[in-house]
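Chemist: Have a look at this one.
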Amino acid sequence: MAFPQTPNRLIRPRRTSRGIAISAGGLAVLLGALDTYVVVSIVTDIMRDVGIAVNQIQRVTPIITGYLLGYIAAMPLLGRASDRFGRKLLIQISLAGFALGSVITALATNLDVLVAGRVIQGAASGALLPVTLALAADLWATHKRAAVLGGVGAAQELGAVLGPIYGIFVVWLFHHWQAVFWVNVPLALIAMVLIHISLPPRVRTEEPQRVDVTGGLLLALALGLATIGLYNAEPDGKQVLPEYGPPLIIGAVIAAVAFLVWERFARTRLLDPAGVRFRPFLIALLVSLVTGGALMVTLVNVELFGQGVLGLDQDEAVFLLARFLIALPVGALLGGWIATRVGDRAVTAVGLLIAAGGFYLIAQWPADVLESRHDLGFVSLPTLDTDLAIAGFGLGLVIAPLTSAALRVVPAAQHGIASAAVVVARMIGMLIGIAALSAWGLYRFNQYLKEQLAALPPAPADFPGGQMAGQMMRLRTATVQAYVLQYGEIFAITAGLCVFGAVLGLFIAGRREHAEESADAVDGVSNARDRAPSA
């Protein structure tokens, strides 16, 4: 007989204890998210101390790719390990690993050691988000968990907003970039203590679950190769992938095929298909992939629009994203709260339609968008600020209900790997989205530039400053218009992808769809076997 995942079958800690536990988990997620973005504001300080010239900034790319490598590659295996060994132990191990990686990074005097520290940080941080999401699913009933998942998602997105500012503030306060990583140590210890006191020890089951280490390593290899192969530090350059990208992508495909073959015949699998409702689960992963692509396209192309069209320097162009990044966590919090009342499907579909509307508006941006406004009759709103906020808010709304729907159709014993799958799908969507649209954008830019140059008359011989100056002005005008058309097309495609995601969102798990699992399976879940405190 099958049983749904009902809260009365799971032994949970008291409300106060679980509040402390999820707050500590949220702190851990925020720490990991901050460290993802913090290097943006301190990279020049790091370069100086490890002996890299300012004009060789491409050499510090491994600092970023190393973190992403650890983050994405380790996530599925560590998420599954939390199903086997319990959320409490995995969060504490991950926090300890994060602190260790921070110490190694802070002590680094050369690039190799620095990258090693960042890889360790990334691997530890990669476990924190999915395991905390799974912990929220363990501690809250199905119909209430979306709001909590929204809070965890908001902590993740808040890191993107505060990361660069946090780095600048810590360096200003302590006068050296190493302090950014030293501060992680006491904060990680605080989170470990809070997790320790708020979650009781895990009760060992008579038949503990096995972990598919081989499958996890094959998947980690595939994801790691794909991460490095797809990540291009200069997406506005002359090539979409880095020079070493194509062979790594081929290697990733081979590793992925090997993983699928292994999972087909292995007795112990990374994701046990028993009880999983694959149709809604895979649809949730596909929607997560779409949202990741839309997110990354925005993060990269808004900055490039600021530099190429508006003539802003890099710092000013990055600041344009503040409107989008602030709206993301706001949407995540509100989306979780609304989903507990109206359901995951509705919020996911509406959120992506709102995002599509925002991206459609962004696609209409003129070259003088900073002076442009939306005249609504009773009020006039700045175009750039409004459009970015709408897109960010819409994508934020989707975070909690998407995770909630995915977890609901996977047995509770596999919430760790399921949470990791949702996050990995989003990250892969980010990498694929920017690579694909960069290729398309580069192709279209060259076409548009030729068209614009053909439409503009040649500079007259009596042009002020000379004919050469006139030709430069002509090229600049054509280039700006080509950029406007290129980015307009990219964001229009992104709007279409969000509409596609909204349609898919109508087919994720509804409120009454649950994984099929036996009573023994529910009672045997490692994370649900934590005993309530005696006090």
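Every residue, even glycine, has its Cβ placed from backbone N, Cα and C.
Sharing the record's features from Swiss-Prot:
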type	residues	note
MUTAGEN	Asp35 to Asn	Poorly complements for vancomycin resistance in M.smegmatis
MUTAGEN	Gly150 to Asp	No longer complements for vancomycin resistance in M.smegmatis, in TM5
MUTAGEN	Glu157 to Gln	Partially complements for vancomycin resistance in M.smegmatis
MUTAGEN	Leu299 to Arg	No longer complements for vancomycin resistance in M.smegmatis
MUTAGEN	Ala420 to Asp	No longer complements for vancomycin resistance in M.smegmatis, in TM11
MUTAGEN	Arg426 to Ala	No longer complements for vancomycin resistance in M.smegmatis
MUTAGEN	Met468 to Asp or Lys	Partially complements for vancomycin resistance in M.smegmatis
MUTAGEN	Thr479 to Ala or Glu	Partially complements for vancomycin resistance in M.smegmatis
Chemist: Can you figure out which of Leu299, Arg426, Met468 (the mutagenesis positions) comes closest in space to Gly150 (mutagenesis position), comparing Cα atoms?
Modeler: Arg426
Chemist: What number of additional C-beta atoms lies within 10 angstroms of the C-beta atom of Glu157 (mutagenesis position)?
Modeler: 26
Chemist: On a simple 10 Å Cβ count over all chains shown, which one of the mutagenesis positions Leu299, Ala420, Met468 is most densely packed?
Modeler: Ala420
Chemist: Nearest by CA distance to Thr479 (mutagenesis position): which of the mutagenesis positions is it, out of Glu157, Leu299, Met468?
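Modeler: Of the mutagenesis positions Glu157, Leu299, Met468, Met468 has its Cα closest to that of Thr479 (mutagenesis position).
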Chemist: Around the Cβ of Asp35 (mutagenesis position), how many other Cβ atoms lie within 10 Å? Please give the count over every shown protein chain.
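Modeler: For Asp35 (mutagenesis position), the 10 Å Cβ neighbour count is 27.
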Chemist: What is the interatomic distance between the Cα atoms of Asp35 (mutagenesis position) and Glu157 (mutagenesis position), given in whole Å?
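Modeler: Distance between the two Cα atoms comes out at 12 Å.
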Chemist: Pop the Cα-Cα gap between Leu299 (mutagenesis position) and Glu157 (mutagenesis position) into the table, whole Å please.
Modeler: 12
Chemist: Please report the distance from the Cα of Arg426 (mutagenesis position) to the Cα of Leu299 (mutagenesis position), rounded to the nearest angstrom.
Modeler: 14
Chemist: What's the CA-CA gap between Met468 (mutagenesis position) and Ala420 (mutagenesis position) in angstrom, rounded?
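Modeler: Computed Cα spacing between Met468 (mutagenesis position) and Ala420 (mutagenesis position) is 57 Å.
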Chemist: What does DSSP assign Gly150 (mutagenesis position), in three states?
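Modeler: Helix, per DSSP.
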Chemist: By Cβ count within 10 Å, point out the most packed of the mutagenesis positions listed: Arg426, Thr479.
Modeler: Arg426
Chemist: How many Å lie between the Cα of Ala420 (mutagenesis position) and the Cα of Leu299 (mutagenesis position)?
Modeler: 22
